[in-house]
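Novice: Here's the feature list from Swiss-Prot:
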MUTAGEN   Lys187 to Thr  Loss of transfer activity
MUTAGEN   Lys209 to Thr  Decrease in transfer activity
MUTAGEN   Glu211 to Gln  Decrease in transfer activity
MUTAGEN   Asp449 to Asn  Loss of transfer activity
MUTAGEN   Lys456 to Thr  No change in transfer activity
Amino acid sequence: MKNRNNAVGPQIRAKKPKASKTVPILAGLSLGAGLQTATQYFAHSFQYQAGLGWNINHVYTPWSILQWAGKWYGQYPDDFMRAASMGMVVSTVGLLGTAVTQMVKANTGKANDYLHGSARWADKKDIQAAGLLPRPRTVVELVSGKHPPTSSGVYVGGWQDKDGKFHYLRHNGPEHVLTYAPTRSGKGVGLVVPTLLSWAHSAVITDLKGELWALTAGWRKKHARNKVVRFEPASAQGSACWNPLDEIRLGTEYEVGDVQNLATLIVDPDGKGLESHWQKTSQALLVGVILHALYKAKNEGTPATLPSVDGMLADPNRDVGELWMEMTTYGHVDGQNHPAVGSAARDMMDRPEEESGSVLSTAKSYLALYRDPVVARNVSKSDFRIKQLMHHDDPVSLFIVTQPNDKARLRPLVRVMVNMIVRLLADKMDFENGRPVAHYKHRLLMMLDEFPSLGKLEILQESLAFVAGYGIKCYLICQDINQLKSRETGYGHDESITSNCHVQNAYPPNRVETAEHLSKLTGTTTIVKEQITTSGRRTSALLGNVSRTFQEVQRPLLTPDECLRMPGPKKSADGSIEEAGDMVVYVAGYPAIYGKQPLYFKDPIFQARAAVPAPKVSDKLIQTATVEEGEGITI
């Protein structure tokens, strides 16, 4: 009969179990016992005479009977036959017992631990293999007295070993991280703050209310030697300035594409695509007007800004027809009219008055944000450039701060910035000896909290598959799977973000859909179910029969209900977290980790780092920028 396949999945590569040696050992012992019995019986028959040879308290070696038979069988054949008979009886009984053992073993069912699934919780070796814990010390390190290897990278959770000792789980690979954590669950104090208080490279941080700036900017500037930039568009003081139009590669063949992508982001603030006729036509209009503003400002020596573009379209002292005429006759390049600018103006002149008015009003509505004098001032010039995030002499930490009441209206501007960061910093790759060569000075961590609230950023979803090769590591945080997969505000059910995140971690969810997703990620395991059946008369003192059966059944290693009931953090009366809750961590290719949430304020090192006061003024990098003609961004 062909051997059955009891190893499935990854177990197919596991070492095959060695054949049991129980039966051969029992058979050998049975034969040995027979020889020993025959020897002792023969010696007893001759009163343990000295001529029988060496012994210990009248106990002889088992093979002595064979030696004696060679010498004296001819003289005492009957005595030898009686001794042999006794030995054969003992050996026969032993061999019969061995045969029964083999029969019982052959007829006993063997449990298949992998029948319905082989999921299990990770142990320390699994976590070390996944790269979340430092590897154990080698023999050379032990002998030489070298310090044990330390972990580094972003914090993805914590884990308690069998002795109750807490270990931080950190990931330093180029792969991305995706976190599911409901609001007020402790993700900030457990994952974001520890990461920003230890990551020494460049970083882009979306910071709601400015809490992360207050807790981490001081340490990052003073001890991590970062330039810290606070971009808060709606703040009247303390914010760095950044003009998106400064990133356009004006005067190159890429200028039209750059402006087209910028205009698309302006008229599509939610990331739903250009669905209506008015969006498409207003996007085409903005392309022409922005290019016209850029060239006119360049020729006149004044800066081009989005507020100035809005001013062109909404100038109360000038008829809009004069603008269209100016765009068709102005000498943009070497005294010649720019074809993209002239075409956009001609389209508006050829439209019926009602249609052109609707297109114009639609375009102006998308620029209304820049009529706020505070926002207009903060986007009127650039104190830093996008490329400096990874190419400056020092690492750069960019905090994008939005207050809750300004979050919705500032979303289009934040979307423009995130889009530009991805497109500019992942623009080229050099190779040497068939391997990519780093063309950047500093790695970049994109810590995007509540990133689905920015709307669908198609470039972010697409770029996750390749930006790791450019030194960009994304740490994406969302509330639950529904927020991520929402068709209206998220990336839809066919999103590829989860596919491109090597590490996923989760705090206790609030929605059953997220719990079901986490349960599937954890996997299915096989457990043995015991069933006891009794029979007999109800009035009898003893039951007639009791039978026990065992059956392998499947169950999720973590059911959705168990996931929803994972212990969360314990909070005080005012809502402050006092004790950490549980969490789960998933690393592709390894068993799931049932972990413990870290808390930065429980660690004296993190407490000391968070106590470093944040700078009162944002750093400005533009003085050190050397921007050549035509250098800009692909957006």
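Heads up, the Cβ atoms here are built off N, Cα and C, so glycines get one too.
In the displayed structure, how are the listed features positioned relative to their neighbours?
Specialist: Look at Lys187 (mutagenesis position): DSSP puts it in a helix.
Lys209 (mutagenesis position) falls within neither a helix nor a strand when secondary structure is assigned with DSSP, and so counts as coil.
Cβ neighbour count for Glu211 (mutagenesis position): 14 (other Cβ atoms within 10 Å of its Cβ, all protein chains included).
All chains included, 20 other C-beta atoms sit within 10 angstroms of the C-beta of Asp449 (mutagenesis position).
Neighbours of Lys456 (mutagenesis position), defined as other CB atoms within 10 A of its CB across all chains, total 21.
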Novice: Hey, what's the Cβ neighbour count for Lys187 (mutagenesis position) at 10 Å?
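Specialist: Around Lys187 (mutagenesis position), other Cβ atoms within 10 Å: 23.
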Novice: Using the alpha carbons only, what distance in Å do you get between Lys187 (mutagenesis position) and Lys456 (mutagenesis position) once rounded?
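Specialist: Rounded to the nearest whole number, the Cα-Cα distance is 23 Å.
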Novice: Which of the three DSSP states, helix, strand or coil, fits Lys456 (mutagenesis position)?
Specialist: coil
Novice: Give the helix, strand or coil assignment DSSP yields for Asp449 (mutagenesis position).
Specialist: strand
Novice: Between the Cα atoms of Lys456 (mutagenesis position) and Glu211 (mutagenesis position), what distance do you get, rounded to the nearest Å?
Specialist: 25
Novice: Hey, how far is Glu211 (mutagenesis position) from Asp449 (mutagenesis position), Cα to Cα, in Å?
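Specialist: So the alpha carbons of Glu211 (mutagenesis position) and Asp449 (mutagenesis position) sit roughly 12 Å from each other.
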